[in-house]
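So Swiss-Prot says this about it:
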DOMAIN    29-213  domain 'GH11'
MUTAGEN   GLU106 to Ser  Drastically reduced activity
ACT_SITE  GLU106  active site, nucleophile
MUTAGEN   GLU200 to Ser  Drastically reduced activity
ACT_SITE  GLU200  active site, proton donor
Amino acid sequence: MFKFKKNFLVGLSAALMSISLFSATASAASTDYWQNWTDGGGIVNAVNGSGGNYSVNWSNTGNFVVGKGWTTGSPFRTINYNAGVWAPNGNGYLTLYGWTRSPLIEYYVVDSWGTYRPTGTYKGTVKSDGGTYDIYTTTRYNAPSIDGDRTTFTQYWSVRQSKRPTGSNATITFSNHVNAWKSHGMNLGSNWAYQVMATEGYQSSGSSNVTVW
């Protein structure tokens, strides 16, 4: 995924989030938020499974974002997940994803990807949960976000240096990333919006089956 494509992907997703095309639903597990959005391109079959499970099969898509997590994010949350199936053919991310306000920040912790590994302005590295992540920032100007369709905001990224193996239980200790970001002057906002473990794709095909807790 080229950088301009990723920016389009993020902006388009955020625009539709701002008009509530994402739905939240209670589940039996600790998750309480179900995210399911597509721009209508291609075929995206998403299933909100029991507890923290979801699955998605996609073919020749435009942009889509599917995931499960929490209505209110937290800098102290430890996210556990098992991607029993993670098989993108083209552009896609397996990522912790969310937003804060005051200030408005969009953040990613990317554990795996398809054909494109995201980058930005390099800030350093952080070691967490058995891997090393590169830290990047990017800035969006007059772009869609959860607060409207013409906003300026910063994106924070932790991107694993190598794709994380899937098929077994995995952990993202989010506080490690928050603290590392803070050490580089990358402060998150004080008002936490949703936080999900997402499958995100753009102009690709594939399948995933993820359980989050």
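Start at 1 and count along the chain as shown; that gives each residue its number.
Each residue, glycine too, has its Cβ placed from N, Cα and C.
Set these features in their place in the structure for me.
Neighbours of GLU106 (mutagenesis position), defined as other CB atoms within 10 A of its CB across all chains, total 23.
Mapped onto three states, the DSSP output places GLU200 (mutagenesis position) in strand.
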Can you give me the Cα-Cα distance between GLU106 (mutagenesis position) and GLU200 (mutagenesis position) in Å, rounded to a whole number?
14
Once the chains shown are all counted, how many other Cβ atoms turn up within 10 Å of the Cβ of GLU200 (mutagenesis position)?
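That number is 29.
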